[in-house]
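Peer 1: Below are the features I grabbed from Swiss-Prot:
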- THR106 to Ala: No change in SPS layer formation (MUTAGEN)
- SER109 to Ala: No change in SPS layer formation (MUTAGEN)
- SER110 to Ala: No change in SPS layer formation (MUTAGEN)
- THR112 to Asn or Gln: Lacks SPS layer (MUTAGEN)
- THR112 to Ala: Lacks SPS layer. Does not affect CgeA subcellular localization (MUTAGEN)
- THR112 to Ser: Produces spores surrounded by a uniform SPS layer, like wild-type spores (MUTAGEN)
Amino acid sequence: MSSENAQLKKDLIKAVLSPLFPTATEGGENMDSNLKALLDAAIDQKVDESETVTAESILDPSLPARWIFARITPGTTISIVTDSGDMIGPVVFVAFDQVHGIVFVTQESSVTPAGQATTLIDVDKVESVTFFS
């Protein structure tokens, strides 16, 4: 995203939140302005952080689970072991939201009526991935 788009995003968020901060003073100090300034700084920082997420940082081999899921073809059958030791699968890989770090998988429901269940997994909680041929 370009810097103009990032600035527009910041300005829009601030404009939506501005009615929450009418000018008022308490003890001679404008408390709402101080709070608004802190919120503005937090918005700027968060938007700037989201702008620094690039393809290079998402595909960085030092982040192995992200690296793996960024390269899996949708429709691939896999099993996932989480950092808590839970095994998920076999499941069918659907998609990977690289910005938010969410893995989407589906599996046939074992309850009636028959259907599919979609599971969303935090990529940072994945310990290993097994591929089936």
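Cβ from N, Cα, C; glycine included.
Here the original residues stay in place, and none of the substitutions has been built in.
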Peer 1: Near THR106 (mutagenesis position), which residues of its own chain have a C-beta under 8 A away, given they sit six or more steps off in sequence?
Peer 2: VAL91, VAL92, VAL94, GLN116, ALA117, THR118, THR119
Peer 1: Starting from each candidate's C-beta and looking 10 angstroms out, tell me which of the mutagenesis positions SER109, SER110 has the most other C-beta atoms.
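Peer 2: Of SER109, SER110, the one with the most crowded Cβ is SER109.
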